[in-house]
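Heads up: the structure comes next, in structure tokens.
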Amino acid sequence: MSKVIFALVLVVVLVACINATYVEFEEAYAPVDCKGQCTTPCEPLTACKEKCAESCETSADKKTCRRNCKKADCEPQDKVCDACRMKCHKACRAANCASECPKHEHKSDTCRACMKTNCK
């Protein structure tokens with residue numbers, strides 16, 4: 001009876017160890033979420049775009065109205081948001097895709113595939 005209990009305890013311990021290792025592995029290789037990391041700097045831009053959409057609801061040409069509104073009102077926030085995302089993507093590229101993305105080949109298919117997988 002004690003051998004059966006010992007075997008069950010051993011199995012439970014092994015399963016717990018395997019699960020902990022899997023969780024650590026999954027967290028270590030999770031893609032970098034640049035959009036999520038830049039939520040705070042991009043909040044004013046999102047609010048500005050929503051404001052433009054609301055103000056252009058009564059316009060006859062909504063598409064042109066929104067484009068002009070975004071260009072006139074949202075451009076400063078857009079630069080801050082773009083700078084945050086660019087910084088995040090550069091850091092992610094250097095950390096995860098250095099061999100696939102040499103200095104001047106950021107548009108190659110292998111580089112894009114690596115960036116898509118690792119830097120969302």
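In case you wondered, yes, glycine gets a Cβ from its N, Cα and C as well.
This is the original sequence, none of the listed changes applied.
Quantities reported herein were computed from a predicted structural model and do not represent experimental measurements.
One entry in Swiss-Prot concerns the mutagenesis experiment K63 to A. Its note says: Slightly reduced VO(2+) binding. Reduced VO(2+) binding; when associated with A-49. Loss of VO(2+) binding; when associated with A-49; A-66 and A-67. In this chain, no residue six or more apart from K63 (mutagenesis position) has a CB-CB distance below 8 Å. In the three-state DSSP scheme, K63 (mutagenesis position) falls into the helix class.
Counting only same-chain residues six or more apart in sequence, the Cβ atoms lying under 8 angstroms from the Cβ of R85 (mutagenesis position) belong to C34, K35, C38, C42. Mapped onto three states, the DSSP output places R85 (mutagenesis position) in helix. R85 to A appears in Swiss-Prot as a mutagenesis experiment; the accompanying note says: Loss of VO(2+) binding; when associated with A-35.
For the mutagenesis result H106 to A, the note given in Swiss-Prot is Loss of Co(2+) and Zn(2+) binding and reduced Cu(2+) binding; when associated with A-89 and A-104.
What Swiss-Prot notes for the published mutagenesis of R112 to A is this: Loss of VO(2+) binding; when associated A-107; A-116 and A-120. When secondary structure is read from DSSP and collapsed to three states, R112 (mutagenesis position) falls in the helix class.
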